[in-house]
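Novice: Mind looking over this structure? Questions follow.
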Amino acid sequence: MDKINPDWAKDIPCRNITIYGYCKKEKEGCPFKHSDNTTATTINDVPPPIDVGEATTPTMTSVPKFNAKVSASFTPMTVGSDSLTTVTNTTSAATNATGNIAMAATSATASTVNPMINPIVNSSLVNNNNNNSNISISIPTTASSSNYDPFNAPIFTPSSTSSIHTNANAHSFPFPSIANSGGININATDDNSNNMSMANNVPPPMQPPPIESSNLKYPRIYPPPHSLLQYHLYAPEQPSSLKSLLKPNERSADQLFIPNNIREDLTKKNLSILQVFPSSGKVIPSIVQDYFNLVPLNFNNNDFLNKTTLFKVFSNYDGKAYVLKRLPNIDKSMNPNKISKIYQIWSKINCTNLIKFRDIFQTTKFGDLSICLVFDYYPNSLSLYDYHFVNFPKFPITNNYLWIYLVQLTNVINSIHSQNLSIGNTLNWRKVLITGDPGRIKLSHCNFMDLLFNDDTDTVVSSGGSTIEGQQQLDYKYLGELLFNLSINIENSNNNTAPKEYRLEEITPQSIDDMRQIDDKFKDVLKYLISDNGDSKKSIHDLTSHFYDKMFMVLESSQTYTEYMESVLSRELENGRLFRLVNKLNCIFGRIESRIDINWSESGTKFPIILFYDYVFHQVDSNGKPIMDLTHVLRCLNKLDAGIQEKLMLVTPDELNCIIISYKELKDLIESTFRSITQ
């Protein structure tokens with residue numbers, strides 16, 4: 001190979017720079033050109049004018065290449081006193097030039113492009129009365145870089161000033177103001193620039209109003225808003241006025257999938273379960289005992305660390321989500337045997353209307369000696385008070401709701417009293433949670449505090465003592481107080497009026513008779529619950545004798561809802577079957593090895609699979625426009641999965657050849673092809 005002439009190659013860019021970003025032969029005598037801008041340019045050196053009407057195309061040599069091997073990690077620029085420079089026109093000839101573009105550099109010498117530096121180009125548009133235009137573009141010098149802390153960064157506040165300025169000291173887009181920086185204020189309003197832009201009929205761009213940074217208090221909860229599940233982007237159901245009448249054997253597309261309300265509810269619950277709270281471990285510990293990823297559920301309290309708090313946690317044993325209730329500042333002299341006895345007693349209770357108690361332990365992870373109680377987690381659950389009086393949209397209280405609540409709470413009392421325990425004053429409308437429809441409720445927790453701080457635990461759980469029997473009799477009164485407060489606020493649940501809460505000593509038989517919103521049978525139940533029977537004691541048997549007929553109504557509604565959910569699951573089961581069939585088709589269709597296999601050619605045995613795939617998923621109308629018919633897809637996949645003897649005609653894209661084949665033959669061909677891949 002002949003030697004390269006250095007005089008001829010010195011003006012030709014090196015190909016290694018273009019391809020790789022660098023040339024390893026540069027220091028060994030590579031004769032080609034390795035740097036583009038080696039000449040010095042001063043501020044007074046004005047390049048030759050460029051005709052605006054003439055189109056210019058940049059060459060490959062003028063475009064810098066990114067070198068990933070020598071580039072450093074991204075470091076944001078900080079605004080300093082030397083970060084911006086003001087460019088002024090030094091000659092009157094440049095200002096009076098018509099249709100010329102002047103490029104001014106801020107440094108004495110122009111260097112090659114460094115990927116570590118991201119210069120901000122600031123442009124100012126000036127139009128004078130003589131219709132002479134001069135577009136001046138300035139590139140600021142490299143600002144001093146510093147370490148960026150995302151947790152201590154100021155909240156972004158958009159600027160309300162115009163982004164078109166004649167002063168080069170202002171950026172063309174807003175920045176958060178930096179106090180005590182010693183540099184210029186890039187959010188300051190330039191009166192001269194605003195007046196000039198208005199004088200030349202340059203309308204300022206529309207920008208959002210300024211937002212006070214002190215009012216932006218968002219909890220840093222993962223996932224961020226941009227990765228939330230977009231359940232609301234599904235197509236809504238058609239209104240009843242637009243739905244066509246279907247025959248008994250016909251189905252619409254909405255009837256083939258899960259209903260929208262159930263899908264959205266389950267999606268929101270899954271999102272609540274999967275949310276985590278990235279904490280530094282200073283305020284909220286990362287791991288407590290066998291639980292991790294603590295997410296506060298009541299972090300709106302002012303005194304967060306000194307109050308009873310609830311956390312959503314994940315277990316190391318099974319990976320499921322639970323609720324951890326922390327009781328702070330516990331006496332160090334507490335007997336550990338008392339804690340173990342509480343767990344042994346309450347963990348035996350299995351009631352569908354009582355949240356299951358899972359674990360109890362002591363910990364010092366919160367900076368003090370705390371007792372933690374672990375329960376099952378029900379996402380997006382609301383208390384009776386929030387469900388009917390606070391949450392939007394409100395669900396009004398009806399007589400059917402009252403009977404449903406009474407039956408379920410009676411079941412809780414029966415389960416707890418059968419274990420020789422009592423509920424206590426936790427039986428109120430802020431401790432009873434709505435976990436689902438129709439009116440399914442669960443009692444959150446019972447009197448653990450009394451058991452923990454009672455000096456004599458044996459008297460609380462004794463079977464023959466008067467203490468436990470007296471507390472069980474109080475449970476009936478607490479139930480009557482809860483139902484009375486719900487009944488008397490039926491009208492308040494339909495409007496925005498605040499609910500009235502009555503104490504037990506304020507409820508009288510006369511106040512029950514004065515209520516017109518409930519029937520007489522429910523009034524008899526309330527009178528029985530709040531009355532003092534003297535020597536005779538209340539019991540579950542006597543209580544249920546007042547509304548045994550209503551228990552059948554609750555049982556019937558529960559059975560109906562169970563059958564409805566089973567029908568929904570059966571439809572999803574069919575959809576899962578079709579999903580597996582689509583996976584099989586995608587596994588065998590379009591593989592690289594099939595391009596050279598003669599069996600996949602037009603004369604091959606597996607060519608009908610290609611035609612069937614196009615027939616199902618690549619539909620076109622008579623004009624060749626792509627269309628999507630979900631009914632056609634489901635019908636073909638169901639016939640293929642059943643393997644019926646019905647035949648169909650598959651046509652090639654050029655419409656020159658066709659194949660007549662049955663769904664059974666197609667199914668056998670797909671199954672054999674899939675087995676040949678997996679084996």
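Any Cβ shown, glycine's included, is placed from N, Cα and C.
Don't look for the substitutions in this one, it keeps the originals.
As annotated in Swiss-Prot:
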type	residues	note
BINDING	Lys325, Asp376, Tyr377, Tyr378, Pro379, Asn380, Ser381, Leu382, Ser383, Arg430, Lys431	ATP binding site
MUTAGEN	Phe156 to Ala	Significantly decreases interaction with PAN1
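In the displayed structure, how are the listed features positioned relative to their neighbours?
Specialist: For Lys325 (ATP binding site), the count of additional Cβ atoms within 10 Å of its Cβ stands at 18 [all protein chains shown]. DSSP gives Lys325 (ATP binding site) a strand state.
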Novice: Where does Ser383 (ATP binding site) sit by DSSP, helix, strand or coil?
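Specialist: In three-state terms, Ser383 (ATP binding site) counts as strand.
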Novice: Far apart in sequence but close in space: which same-chain residues, 6 or more away, have a Cβ under 8 Å from Pro379 (ATP binding site)?
Specialist: Lys268, Lys269, Asn270, Ser272, Ile273, Ala321
Novice: Widest Cα span across the ATP binders Lys325, Asp376, Tyr377, Tyr378, Pro379, Asn380, Ser381, Leu382, Ser383, Arg430, Lys431, in Å?
Specialist: 18
Novice: Near Tyr377 (ATP binding site), how many other Cβ atoms are within 10 Å of its Cβ?
Specialist: 21
Novice: Take the Cβ of Lys431 (ATP binding site) and count every other Cβ within 10 Å, whichever protein chain it belongs to.
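Specialist: Step by step: centre on the Cβ of Lys431 (ATP binding site), count other Cβ atoms within 10 Å, giving 19.
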Novice: Starting from the Cβ of Ser381 (ATP binding site), draw a 10 Å sphere and report how many other Cβ atoms land inside it.
Specialist: 20
